[in-house]
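**Student:** Just passing along the structure, written as structure tokens.
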Amino acid sequence: MAFSKLLEQAGGVGLFQTLQVLTFILPCLMIPSQMLLENFSAAIPGHRCWTHMLDNGSAVSTNMTPKALLTISIPPGPNQGPHQCRRFRQPQWQLLDPNATATSWSEADTEPCVDGWVYDRSVFTSTIVAKWDLVCSSQGLKPLSQSIFMSGILVGSFIWGLLSYRFGRKPMLSWCCLQLAVAGTSTIFAPTFVIYCGLRFVAAFGMAGIFLSSLTLMVEWTTTSRRAVTMTVVGCAFSAGQAALGGLAFALRDWRTLQLAASVPFFAISLISWWLPESARWLIIKGKPDQALQELRKVARINGHKEAKNLTIEVLMSSVKEEVASAKEPRSVLDLFCVPVLRWRSCAMLVVNFSLLISYYGLVFDLQSLGRDIFLLQALFGAVDFLGRATTALLLSFLGRRTIQAGSQAMAGLAILANMLVPQDLQTLRVVFAVLGKGCFGISLTCLTIYKAELFPTPVRMTADGILHTVGRLGAMMGPLILMSRQALPLLPPLLYGVISIASSLVVLFFLPETQGLPLPDTIQDLESQKSTAAQGNRQEAVTVESTSL
């Protein structure tokens, strides 16, 4: 716990922490545009088969209306509109008869869209669906693109967690911003869908490093009393980015322009990130006290605290001798499951991360199916997410981490299950429940960011965060895939999302400790001390209750 006292000597909360938060707000505003980009860049426009009589101008009869030509060229689809995936082999002139019925033609009279499709460009001038014809028999390639993107975050979460502990938080953050910028910009030049997916994977790989490095740097430079507020502010920036995406996509209807707008800012963010100091906690753990002292003095100078000039290497080493000793002990992924005090919380957090992201991404990637203006709906989702996260700091001050985490996940699950009972024609009420669930997920994700950092000590914090992100991204990959079962079992996806969310809230209640008001643990011994203190407190409370009753 000694580093917490050293951080207080460097000012605790001041100008540096404010500038740091403002710096991290920039990527948090832009990351949602990358993650949720395909709600718009891969939106499915209205489409039908290309036909000679309708779309070959020289073959169109001048005495027939476009509606009549459509009637004899395209069969009706399931929703009574023009079929999106089939056309008549030959013009069905008999359908012009007002008395014609569905029996006037048969399936044998139709064929697939062998000459391609005609797309409605009234909403989007261009999408990747229209560019590579990801419709009809190829419609499964659209969710594949999102799954590949999520797999990039999955792999990156594991790799960057290990690399950040080995090489430091700061260089990984700058590199990942540059990687995302280059890969994201390059996608507009992709000649094939395969190359596009590969570049999206590389961009997502870098995004995972931005998540891990930025959040860890922020947590490790923030005092215990301000940690919840700081993380909530950053979470609100993420929500604002979601809302802004709706406006950005409304203004930029071409997928290439939208992709550039979401990628180019990361070039600037990569340069800006170099002013940030390296984590002094990490430098201490890695046996680099001289550099740690320099960073602490730098922060103190920015905060205007002259007392830190008296901080010497001897005082630093004396204060953090437990951390230095801990750094000499070999740590690996196995420590999360072999060390008794870490085992239960590691397993429980794996379950919580996995289940939370299954339900969350199943909801946010299903935007177009709500049947409303997706630009407005995206902005609405971001706004309610902002409100949910903004209230998190206040809620955490009174109710604690465990209560908020469990309660918000349970409420989100109940909102999803309630939506199952609402008829399809009551779209407004369905949107209300969806927005309520999104807001609860916003609270849950903000709380989880703080909670998991407080559950693990410094030597394994990045490794744990990397593993949790990896498992969470497995859930994120599963969320959209579950939606594919809707064609056979329409109620299965929301049922799974709701039940999984409620079940994970019970895991939080029964298997995770409360960390409210506790200093950030620097060693495994700190966790043991917290556990012993909590046990003594429980025994004392039991004695007090018994004495009162007597």
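Cβ coordinates come from backbone N, Cα and C, glycine included.
Okay, so Swiss-Prot annotates it like this:
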MUTAGEN   Asn39 to Gln  No visible effect on N-glycosylation. Loss of N-glycosylation and of cell surface location; when associated with Q-56; Q-63 and Q-99
MUTAGEN   His47 to Ala  Reduced cell surface expression and estrone 3-sulfate transport. Reduced cell surface expression and estrone 3-sulfate transport; when associated with A-52; A-83; A-305 and A-469
MUTAGEN   His52 to Ala  Slightly reduced estrone 3-sulfate transport. Reduced cell surface expression and estrone 3-sulfate transport; when associated with A-47; A-83; A-305 and A-469
MUTAGEN   Asn56 to Gln  No visible effect on N-glycosylation. Loss of N-glycosylation and of cell surface expression; when associated with Q-39; Q-63 and Q-99
MUTAGEN   Asn63 to Gln  No visible effect on N-glycosylation. Loss of N-glycosylation and of cell surface expression; when associated with Q-39; Q-56 and Q-99
MUTAGEN   His83 to Ala  Reduced cell surface expression and estrone 3-sulfate transport; when associated with A-47; A-52; A-305 and A-469
MUTAGEN   Asn99 to Gln  No visible effect on N-glycosylation. Loss of N-glycosylation and of cell surface expression; when associated with Q-39; Q-56 and Q-63
MUTAGEN   Gly241 to Leu, Ser or Val  Strongly reduced cell surface expression and estrone 3-sulfate transport
MUTAGEN   His305 to Ala  Reduced cell surface expression and estrone 3-sulfate transport; when associated with A-47; A-52; A-83 and A-469
MUTAGEN   Gly400 to Leu, Ser or Val  Strongly reduced cell surface expression and estrone 3-sulfate transport
MUTAGEN   His469 to Ala  Slightly reduced estrone 3-sulfate transport. Reduced cell surface expression and estrone 3-sulfate transport; when associated with A-47; A-52; A-83 and A-305
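Looking at the shown structure, can you explain where the listed features end up?
**Tutor:** When secondary structure is read from DSSP and collapsed to three states, Asn39 (mutagenesis position) falls in the helix class. Cβ neighbours of Asn39 (mutagenesis position) (same chain, under 8 Å, six or more residues apart in sequence): Leu245, Ala249, Val364, Phe365, Leu367, Gln368, Ile374, Gln378.
The Cβ of His47 (mutagenesis position) lies under 8 Å from the Cβ of Gln84, Trp117, Val118, Tyr119, Asp120, Ala130, Val135, each on the same chain and at least six residues away in sequence.
DSSP gives His52 (mutagenesis position) a helix state.
Other Cβ atoms within 10 Å of the Cβ of His83 (mutagenesis position) number 18 in total over all chains.
For Gly241 (mutagenesis position), the same-chain residues that are 6 or more apart in sequence and have a Cβ closer than 8 Å to its Cβ are Cys28, Leu29, Met30, Ile31, Pro32, Ser33, Gly382.
Taking all protein chains in view, 16 other C-beta atoms sit within 10 angstroms of the C-beta of Gly400 (mutagenesis position). The DSSP secondary structure for Gly400 (mutagenesis position) is coil.
Counting Cβ atoms from all protein chains shown, His469 (mutagenesis position) has 25 others lying within 10 Å of its own Cβ.
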**Student:** Taking only the Cα atoms, work out how far His83 (mutagenesis position) lies from His469 (mutagenesis position), in Å, as a whole number.
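**Tutor:** Each residue's Cα considered, His83 (mutagenesis position) and His469 (mutagenesis position) end up 42 Å apart.
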**Student:** For the C-alpha pair, I'd like the distance in angstrom between Asn56 (mutagenesis position) and Gly400 (mutagenesis position), rounded off.
**Tutor:** 67
**Student:** Should Gly241 (mutagenesis position) be counted as helix, strand, or coil on the basis of DSSP?
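**Tutor:** SS state of Gly241 (mutagenesis position) = helix.
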**Student:** Determine, to the nearest whole angstrom, how far the Cα atom of Gly400 (mutagenesis position) is from the Cα atom of His469 (mutagenesis position).
**Tutor:** 23
**Student:** Taking the Cβ of Asn56 (mutagenesis position) as centre, how many other Cβ atoms lie within 10 Å?
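**Tutor:** So the number of other Cβ atoms within 10 Å of Asn56 (mutagenesis position) is 11.
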**Student:** Where His52 (mutagenesis position) and His469 (mutagenesis position) are concerned, what is their Cα separation in Å, rounded?
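**Tutor:** Each residue's Cα considered, His52 (mutagenesis position) and His469 (mutagenesis position) end up 52 Å apart.
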